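In what follows, a structure is listed as structure tokens, so that the remarks can point back to it.
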Amino acid sequence: MKALVILGFLFLSVAVQGKVFERCELARTLKKLGLDGYKGVSLANWLCLTKWESSYNTKATNYNPSSESTDYGIFQINSKWWCNDGKTPNAVDGCHVSCRELMENDIAKAVACAKHIVSEQGITAWVAWKSHCRDHDVSSYVEGCTL
């Protein structure tokens, strides 16, 4: 019985933690989901963005007190503009998706929303990209990855 309780807590901690992608694994996944070159944004730039936004973690969240909104998932997509978390005042829900879905281990919905965002606002919609990736050599983010 004790072993079952310990095993239950282990599974619970994995479910709460989410998936933290390995860099090349994420590169392959993003390429498969059509982000490489999407709207002129290279795969290396997407990897740089996700590294600085979430450290490749699907369950990452960040509360923004000034806007009373939260950033969700591997792309840190904001609940004020892009997803519905049921608690952000005057939310727009531009991607027509639940914020919870943006934190799934299967990142297809998060990628679809990121595509929508970059189509409307460009890659500069992400502050981390402007701070850490723009005007930098980002080639190291895909270096050594078998794509």
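Cβ atoms are placed via backbone N, Cα and C, with glycine included.
Those substitutions? Not in this structure, it's all original residues.
Since the structure is predicted, the reported quantities are computational estimates derived from the model, not experimental observations.
The note that Swiss-Prot attaches to the natural variant ALA3 to Thr is: In isozyme 2A. Among the natural variants that Swiss-Prot reports, VAL5 to Ile is described with the note: In isozyme 1 and isozyme 3. Recorded in Swiss-Prot as a natural variant, GLN17 to Lys carries the remark: In isozyme 2C. Feature annotation from Swiss-Prot assigns domain 'C-type lysozyme' to 19-147. Swiss-Prot gives this note for the natural variant ASN45 to Ser: In isozyme 2D. Sequence annotations record features per position, and here Swiss-Prot assigns active site to GLU53, ASP71. For the natural variant SER66 to Gly, the note given in Swiss-Prot is In isozyme 1. Record note (Swiss-Prot), natural variant ASP106 to Glu: In isozyme 1. The unchanged residue is displayed. One natural variant catalogued in Swiss-Prot, HIS116 to Gln, is accompanied by this note: In isozyme 1. Quoting Swiss-Prot on the natural variant GLU143 to Gln: In isozyme 3.
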Using Cα coordinates, what distance in whole Å links ASN45 (variant position) and GLU143 (variant position)?
12
Alpha-carbon spacing, HIS116 (variant position) to GLU53 (active site), which is rounded to whole Å:
18
Taking the Cα atoms as reference points, how far is ASP71 (active site) from GLU53 (active site) in Å?
9
In this structure, which of the recorded positions ASP71, GLU143 has the fewest other Cβ atoms within 10 Å of its Cβ?
GLU143
Consider the recorded positions GLU53, SER66, ASP106 and say which one has the Cα lying nearest the Cα of GLU143 (variant position).
GLU53
Around GLU53 (active site), which residues of its chain at least 6 apart sit with Cβ under 8 Å of its Cβ?
ALA60, ASP71, ILE74, PHE75, GLN76, TRP126, ALA128
Same-chain residues at least 6 apart in sequence whose Cβ lies under 8 Å from SER66 (variant position):
none
Across all chains shown, how many C-beta atoms besides its own are within 10 angstroms of the C-beta of HIS116 (variant position)?
16
